[in-house]
Every structure is written in C-alpha cells, then in structure tokens.
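Colleague: The annotation GTP binding site is assigned in Swiss-Prot to 10-17, 57-61, 115-118. Record note (Swiss-Prot) on the mutagenesis of Gly12 to Val: Constitutively active. Interacts with PARD6 proteins. Does not inhibit filopodia formation. No effect on NR3C2 transcriptional activity. For Thr17 to Asn, Swiss-Prot lists a mutagenesis experiment annotated as follows: Constitutively inactive. Does not interact with PARD6 proteins. Inhibits filopodia formation. No effect on NR3C2 transcriptional activity. Experimental mutagenesis at this site is recorded by Swiss-Prot as Tyr32 to Phe, annotated: Abolishes AMPylation by Haemophilus IbpA. The mutagenesis experiment Gln61 to Leu is recorded by Swiss-Prot, whose note states: Constitutively active. Interacts with PARD6 proteins.
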Amino acid sequence: MQTIKCVVVGDGAVGKTCLLISYTTNKFPSEYVPTVFDNYAVTVMIGGEPYTLGLFDTAGQEDYDRLRPLSYPQTDVFLVCFSVVSPSSFENVKEKWVPEITHHCPKTPFLLVGTQIDLRDDPSTIEKLAKNKQKPITPETAEKLARDLKAVKYVECSALTQKGLKNVFDEAILAALEPPEPKKSRRCVLL
C-alpha cells in the first residue's frame, strides 16, 4: 500500500491539531494543548486503491524552529495553515512558513489552508479584530496569496463544524499524487 506523507505547518494556535483530530476521529478536541510533534495515519481509497495518508502535526511555536524541519524529509505534500481570523498568522505564511518549507523541500507541493472559518462571522471575534483595525481574511485575499506563493491551491475549513474539512485532505492527496514531474524527485530530502 502506498503511503502519502502530509506535514501540517503554521503558527501556534491556528488549529492544526484540531484539523487533524477532527478529520481522523470526527471529534473536536475541547482544550488547547500545544503540539511538539504528533502523527496520525488514515487509510483512504483513491480510484479503488487503498493509500495510507500519514499526517504529521508540527509545533508552530518559535521554540521548535530547529526541531520542526526534522519531520520534513520524504514529505509528499505540505498543508500551510493560518487562521482566517488571525491576520498575523496569515502574514506569517509569507514571512515564515512558505520560506521554511521551500528552503528544506523546494520541489514539494503545498496547499494554503485557511482554518477556523466558523469564526469569520462570529460577532465577538469580528469585534476583537475591529479594535485593532483588522478584519477576517477573505477567501479572495487568501487565493491571491496562494497564487503569488505558487501553492497548488487555497482551501479552507472549520474543524469545529467540519465544513470543508474532507476537501482539504482530498486536495492534499491529489496534490501529492498528481505528477507535474517524476514523483521520486518531488519528495523532500535533507542533505
């Protein structure tokens, strides 16, 4: 059975772990526990063939900047996450996350993933952002960034309501399997 390695990166507290737990167990975790490094595996059927989707969670906190890339070798696809209600996490996609993964894995495809879309219409969240003269990130803004950074595409979801959740992983699998160039050379290798 072929394995697809999918690594999830992004700022701390944008919902990377919730995304993975909600997808793999259909349950939403109730409390926030920062991740050091976890992985999950699910079997998915693609075109009648079973694949193991290996999902690797990483810590977004800066303390782990030297440790995190140890999970990058052999990655088939990255999910670069930001919260649609955290403009700073969106900014860090461009400033930190995409430079980091493209430095270590220049040929590995990645998707830009907007999380916490259930909060985009939440009055108290909107109010908090407005106090700092900020607004939630729109899909159009995120799609433009995805194009500028050469992401495979932009997808968004809510781990809480599961809206768009399965699509994120379906698109990740497609990105890992679609060969714009020979498959072997696209895996991340640290020398």
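Residue numbers in this text run from 1 along the chain shown.
Using N, Cα and C of the backbone, Cβ positions are placed for all residues, glycine too.
Original residues only: the substitutions mentioned are not part of this model.
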Colleague: Counting across all protein chains shown, how many other Cβ atoms sit within 10 Å of the Cβ of Thr17 (mutagenesis position)?
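Modeller: Counting Cβ neighbours of Thr17 (mutagenesis position) within 10 Å gives 22.
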Colleague: Round to a whole number and give the Cα-to-Cα distance in Å for the pair Ala13 (GTP binding site) and Tyr32 (mutagenesis position).
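Modeller: It is 8 Å, counting Cα to Cα.
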Colleague: Quick one: of Gly10, Gly12, which of the recorded positions has the smallest count of other CB atoms within 10 A?
Modeller: Gly12
Colleague: What does DSSP say about Ile117 (GTP binding site): helix, strand or coil?
Modeller: helix
